[in-house]
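*Asks:* Before I ask anything, let me first share the structure, which is written out below as structure tokens.
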Amino acid sequence: MEATLNLEPSGRSCWDEPLSIAVRGLAPEQPVTLRSVLRDEKGALFRAHARYRADSHGELDLARTPALGGSFSGLEPMGLLWAMEPDRPFWRLVKRDVQTPFVVELEVLDGHEPDGGQRLAHAVHERHFLAPGVRRVPVREGRVRATLFLPPEPGPFPGIIDLFGVGGGLLEYRASLLAGKGFAVMALAYYNYDDLPKNMETMHMEYFEEAVNYLRSHPEVKGPGIGLLGISKGGELGLAMASFLKGITAAVVINGSVAAVGNTISYKDETIPPVTILRNQVKMTKDGLKDVVDALQSPLVDKKSFIPVERSDTTFLFLVGQDDHNWKSEFYADEISKRLQAHGKEKPQIICYPAAGHYIEPPYFPLCSAGMHLLVGANITFGGEPKPHAMAQLDAWQQLQTFFHKQLGSECLHVSPKI
């Protein structure tokens, strides 16, 4: 009997969907190795492998059969995706073009040899970033440079602006996936894209105000207010937008700073200067990476750099990786909570994830624990451990959807934190 590798869904799925992986037609108790490989848009290969043993019927199902070792061990149905590692050091898996899928190749090899035995079965699966019917609409309105993703069914939908970090450009993959959940999501560029400024010396809130007004006035966006979703620098900018601008009902901040970092934030006649960088506090890890977690002065000392969150009437959710080494995300979330409550504002929800690092992405993206930081100009450690980080991403994705459905007025069941 020939071995078969069975996937469900079989040929394609959305990136954030679970994938069922099973093998049939093996010998009873046969030892095998499963391998996965994905090539990104720049040609880098990401790989994972795990050793398994078939049951007495010659079958194994990753949802019921524990891995015996390899890139991960134990019962990990999606480990062949989240445990992938790049063949290039310090390389982060990023989807640049959401109109094409990532192609994942899976294979079953005989035995547990490190280099792999005879190939017994093989399958190819497409992981898509646009759910069927999701509409992708490039936006060039006034100064706004963005891409709007709309669900397939008729609107209006709850609206969300999505912001990434200091890498600049326009990343669409989180917005495109979220649009498949019933939201109108606009991925917003703010520098180093098209005709936008090439650097971040000053972040003018008027640009972001234009983006907010555009999305709020869109005929397929439900009012009166919209949501913000930001990670890292995008979280910092989301806090500034919620503090200075009108029409923002809800904001999710993923590992964001409460201080202006590396640039000035300005709105009308107000300016927030960047927090002081403490270069003597940059440490080196045993792997030769820079650790910058202590390299920013506390905004409790540099008080002028503290974003005035007390002005905001936005409802906040903070998602925090407790092993974030980019900066002190948990400290920032706690200080924001104290400041809001001291001014009679609603206490924000803070969900902390132990051993999760800086880049909390949609589910199944591999952990990027180290890489180039543009403001530092060197490879730094971002923190995190693969399994707890993967579990954090899974939970955070559900939490932010539940939060936005509740705050922006659409129905969704509550999701309890898993960690």
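Every residue number used here counts from 1 along the chain in the order it is shown.
Cβ coordinates are placed from backbone N, Cα and C, and glycine is handled just like the others.
None of the noted substitutions appears here; every position holds its original residue.
Feature list, courtesy of Swiss-Prot:
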{"type": "MUTAGEN", "residues": "Ser232 to Ala", "note": "Abolishes activity"}
{"type": "MUTAGEN", "residues": "Ser232 to Cys", "note": "Retains 2% of the initial activity; deacylation of the acyl-enzyme intermediate becomes rate-limiting"}
{"type": "ACT_SITE", "residues": "Ser232", "note": "active site, charge relay system"}
{"type": "MUTAGEN", "residues": "Asp324 to Ala", "note": "Abolishes activity"}
{"type": "ACT_SITE", "residues": "Asp324", "note": "active site, charge relay system"}
{"type": "MUTAGEN", "residues": "His358 to Gln", "note": "Abolishes activity"}
{"type": "ACT_SITE", "residues": "His358", "note": "active site, charge relay system"}
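Walk me through the surroundings of each of these features.
*Replies:* Cβ neighbours of Ser232 (mutagenesis position) (same chain, under 8 Å, six or more residues apart in sequence): Phe164, Gly165, Val166, Ile254, Asn255, Gly256, Asn326, His358, Tyr359.
DSSP assigns Ser232 (mutagenesis position) to coil in the three-state reduction, placing it in neither a helix nor a strand.
The number of other Cβ atoms within 10 Å of the Cβ belonging to Asp324 (mutagenesis position), over all protein chains shown, comes to 24. For the recorded site, Asp324 (mutagenesis position), the DSSP three-state label reads coil.
When secondary structure is read from DSSP and collapsed to three states, His358 (mutagenesis position) falls in the coil class.
The Cβ neighbour count for His358 (mutagenesis position), using a 10 Å radius and every protein chain shown, is 29.
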